[in-house]
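Feature annotations, reproduced from Swiss-Prot:
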type	residues	note
DOMAIN	28-281	domain 'Protein kinase'
BINDING	ILE34, GLY35, HIS36, GLY37, SER38, PHE39, GLY40, ALA41, VAL42, LYS57	ATP binding site
MUTAGEN	LYS57 to Ala	Loss of kinase activity. In isoform 1, excluded from the nucleus. No effect on microtubule-binding
ACT_SITE	ASP151	active site, proton acceptor
MUTAGEN	ASP169 to Ala	Loss of kinase activity; No effect on MAP3K7-mediated activation of NF-kappa-B
MUTAGEN	ASP919 to Asn	No effect on kinase activity, nor on JNK activation, but severe reduction in nuclear localization and apoptotic membrane blebbing
Amino acid sequence: MPAGGRAGSLKDPDVAELFFKDDPEKLFSDLREIGHGSFGAVYFARDVRNSEVVAIKKMSYSGKQSNEKWQDIIKEVRFLQKLRHPNTIQYRGCYLREHTAWLVMEYCLGSASDLLEVHKKPLQEVEIAAVTHGALQGLAYLHSHNMIHRDVKAGNILLSEPGLVKLGDFGSASIMAPANSFVGTPYWMAPEVILAMDEGQYDGKVDVWSLGITCIELAERKPPLFNMNAMSALYHIAQNESPVLQSGHWSEYFRNFVDSCLQKIPQDRPTSEVLLKHRFVLRERPPTVIMDLIQRTKDAVRELDNLQYRKMKKILFQEAPNGPGAEAPEEEEEAEPYMHRAGTLTSLESSHSVPSMSISASSQSSSVNSLADASDNEEEEEEEEEEEEEEEGPEAREMAMMQEGEHTVTSHSSIIHRLPGSDNLYDDPYQPEITPSPLQPPAAPAPTSTTSSARRRAYCRNRDHFATIRTASLVSRQIQEHEQDSALREQLSGYKRMRRQHQKQLLALESRLRGEREEHSARLQRELEAQRAGFGAEAEKLARRHQAIGEKEARAAQAEERKFQQHILGQQKKELAALLEAQKRTYKLRKEQLKEELQENPSTPKREKAEWLLRQKEQLQQCQAEEEAGLLRRQRQYFELQCRQYKRKMLLARHSLDQDLLREDLNKKQTQKDLECALLLRQHEATRELELRQLQAVQRTRAELTRLQHQTELGNQLEYNKRREQELRQKHAAQVRQQPKSLKVRAGQRPPGLPLPIPGALGPPNTGTPIEQQPCSPGQEAVLDQRMLGEEEEAVGERRILGKEGATLEPKQQRILGEESGAPSPSPQKHGSLVDEEVWGLPEEIEELRVPSLVPQERSIVGQEEAGTWSLWGKEDESLLDEEFELGWVQGPALTPVPEEEEEEEEGAPIGTPRDPGDGCPSPDIPPEPPPTHLRPCPASQLPGLLSHGLLAGLSFAVGSSSGLLPLLLLLLLPLLAAQGGGGLQAALLALEVGLVGLGASYLLLCTALHLPSSLFLLLAQGTALGAVLGLSWRRGLMGVPLGLGAAWLLAWPGLALPLVAMAAGGRWVRQQGPRVRRGISRLWLRVLLRLSPMAFRALQGCGAVGDRGLFALYPKTNKDGFRSRLPVPGPRRRNPRTTQHPLALLARVWVLCKGWNWRLARASQGLASHLPPWAIHTLASWGLLRGERPTRIPRLLPRSQRQLGPPASRQPLPGTLAGRRSRTRQSRALPPWR
């Protein structure tokens, strides 16, 4: 069904297929209520189609929290549909009628708790093993399918007619494992289930814990902590150790099985599959043990109901002649206890044992409206019958009740079908024989019509019988207890709702705070991203500006380079033209000169003249060509040189520009990083403040919810105390009514053999007048009896109920507890009466209230005076209590000792198989343990210690004369020290064995394996033994051992006068200078250890070579003003200025001086090299004395104060450039010197 659907809606096909469409009232007949629980009621019914007997569980889903109830019903139906195992209850179907779900299952005779109810004794161990084996098989089936029962207890372990053990009541079960909900019955809950809401999930091992508690319940008739409030039991289960079997009569297999089931850590607890292989459940046992137990229980139930029937008939027929007078209500009240005594539990709250008091949502939600919605027609019929009975008189009403019980008795062996035509109740052959007693008249004078009508109504109600192991009084008592315990279930459900509400409130608060944190982080992230985006935009803008500057500078440099080259080329052209012009003029002049020379010599032939002139011209042209070529070569070299120089200047200028731009970029980035860091720090502070506020809000909410929870728990505890007081009043009033009238007459008589009561001590105050002689009216007598038997025992009952919880309450809470109880706490004068009245209870209660069994917390707080002062047990009270308990019985103000046989007869003890001490029951032949006497501890004798010290000193003196006996002294010293430490003879023998084994193993290792000489091994053994003896004697404070050794060695050497004097002087020096030497050695040792590897240091530290005292001495700042840090911080070492310098300190000073001189020499050589000529620098570099310094590529950042965020400063134009071609000038930079 979807979460938002209506309860009872079948629109969802998956939900609709879970329920049958038929009308259950037409399919099932003879519905009779056979049990009650927190879920509602269980009815016996018969299927009209095949006459099969079934059990119907009616669960209402109307009223408050109807959706939750509907979901729980769907969950249980789905769970039951999946079960297919002989050890689980069989599912027959589920029907819907008038907002009530009819869950039909197979019918079982009863539960394991019914066995305890009927027999009033624990089960035998073989019976517990059989029941546990069947339950384990069912749990193993559930756990193998990832299912958890979560409510395993004796009340949910059912027994069928064939003797099968079946698991029932799956209202708290979980289909998915692991689970994390707080579900189950408090006393059977596992610790992980109790802590599931706070700590995490659990699995099927919680059923193993519940099974262990169920074993204790079957062995002791009640689970552990059963006398405690349910809420208090939850805290004890979660915090205390696991419970164990109290009696010592059980076998070791059973004890081991229970201990295995009750392992506190779930990982150590075995699974159900593993427990099926345990010897406790696999031991041989009779195959019919369950059948025999069922048959014996049926016989006991028959005897109980027959006894109840005889008592009721005797009372009714004896009082019948008096008519419906004033004595009838009184007799009804006297008959009422018999109805309850037949099936009364000895525990304080029987409602926890029989009905399923689950804390699941289904059980809580269906516990209130189950009766009203399930049996409207039956209630109308019962009202009509009650009106008729009121008209007919009390005799007819009691007779109808009696015959109802009779009909229930007669049908325990088989299912009987009676003919509808028979209208006589005694025509049934299975009715018990009722022999008339001598006191019974042959015919009752009551009207015949009244008796016959009552019989007819009883027959109509019980015309068909059914097999069961539950008495009629038990069923009626369960109905009454269900009505009484509805407040408790509502209290538990309210507590669970409060826990759920608190958890939802915390989850809502955490989700809201998580949303605030996410919103805060998103806002901070947006702010950071916006700032980073702004920084990115600024960086891109700066990069574009730098790129524009670089491109502009590059274009300008290229233009200037082209102009520079054109200028040089123009000059070179002019030089070449001038050269060519000069060559022409020179050629003409030379040509004229040659012609003149030829004319001066006319004898030369003309041809020769022409040839000579031609040669001269060629030579001249060749010279001119060479000169022109040389000029061109020089011009080219000059052009290349000038170009290289100009490019170098331009590159240096570009490099300086790039450095300026890069410096500006880095400064900008550093500024942005500083701003981002400041923003992150501010955001971190804001986030930390927000988290601190949220943590404070969460802590305040948790504290408020915890306070509300504690207030609710305290209110529940006070309400529980009030309810227990009311129950105790009713119980004591019933006990007073059950006592013979002779006891009331002898109430003031003193039993023989008791001393007179001491005024102001235990017991009621003595006024000097006998109780018989004191005038009192019948009403005052009843009030006196109620006060003596009711109010005085309420305080003891409250003290027993509270237990350790009451002892651990604060005085303010105890004062509130006393005020809320409605009656003032008893004064110290009433302690005797408290104990007296409590002794006259049941045997289990008497054993629990023995004074020696009280813990100091329970014994210290007894009551509270009206003025608010607390009274404590005194020594006089304890002595009086001890004296009274030693007598075997105590004085009671209104009761006398009743024999145990009479009590059993009045209580209607069942006739069954007797129990023996082997079953876990206390033997009646064993007398009760006397209270322990408080003896003053006597002082321990010092003689054994003196003897051991003297023996060790003597052995040391004897061994000192011969060093070869040192290993023997060690072997003797080890067992003596072990025995002296409290181990006894066993420890001494173990120490001697260890010493011998160690000596033998060392001999085998050293002499046999390593071939060590025997003399060397003996010397090594003597040294080791000497060190061990001295160490052991020093550790155990046996100073006689080293003194004996030293004395023996001194006496063995006669000439020891001078050595003794030297030793005395050395001892004086050691006493004076010893601490300083020890500190120095310790510091040196620690410094050596600290230079080791971490693994070696850790190993030595584990061996004890490093101590905290030495570390604190080495690092004094870690132990400043009493504060010891875990991180050693080296502090300044305080030195005495008068002491001489350490040699290492002098070497360090020399090293510092050498480094200073080296640095000065390097600076001087660098300055000298800057002033040397180039050839000298090249010569020294070729020799290897100098080397060139490479300029770094990392720009030098300016300090924060000198940073300029604006554009770089204007630069002067480079030398050699035109001044008028740029609008801004640029400063020239000097070239760095050559290194």
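Each Cβ is built from the backbone N, Cα and C atoms, and glycine gets one as well.
Modelled residues match the original; the substitutions are not represented.
For the binding-site residues ILE34, VAL42, the largest tally of other C-beta atoms within 10 A is found at VAL42.
Here nothing among the recorded positions ILE34, HIS36, GLY40, VAL42, LYS57 falls inside 10 Å of the CA of ASP151 (active site, proton acceptor). Annotation note: ASP151 (active site, proton acceptor) sits in a coil segment as assigned by DSSP.
A straight line from the CA of LYS57 (mutagenesis position) to the CA of GLY40 (ATP binding site) spans 8 Å.
DSSP assigns ASP169 (mutagenesis position) to coil in the three-state reduction, outside any helix or strand. For the domain 'Protein kinase' (28-281), the mean pLDDT of the prediction comes to 88. It is 11 Å from the Cα atom of VAL42 (ATP binding site) to that of ASP169 (mutagenesis position).
The Cβ of ASP169 (mutagenesis position) has 28 other Cβ atoms within 10 Å, all protein chains considered. Cα-Cα distance from GLY40 (ATP binding site) to ASP169 (mutagenesis position): 12 Å (rounded to the nearest whole number). VAL42 (ATP binding site) falls within a strand when secondary structure is assigned with DSSP. When Cβ atoms from all protein chains are considered, those within 10 Å of ASP151 (active site, proton acceptor) total 28, not counting its own. Note on GLY40 (ATP binding site): other Cβ atoms within 10 Å of its Cβ, all shown chains, come to 28. All protein chains considered, the CB of HIS36 (ATP binding site) has 25 other CB atoms within 10 Å.
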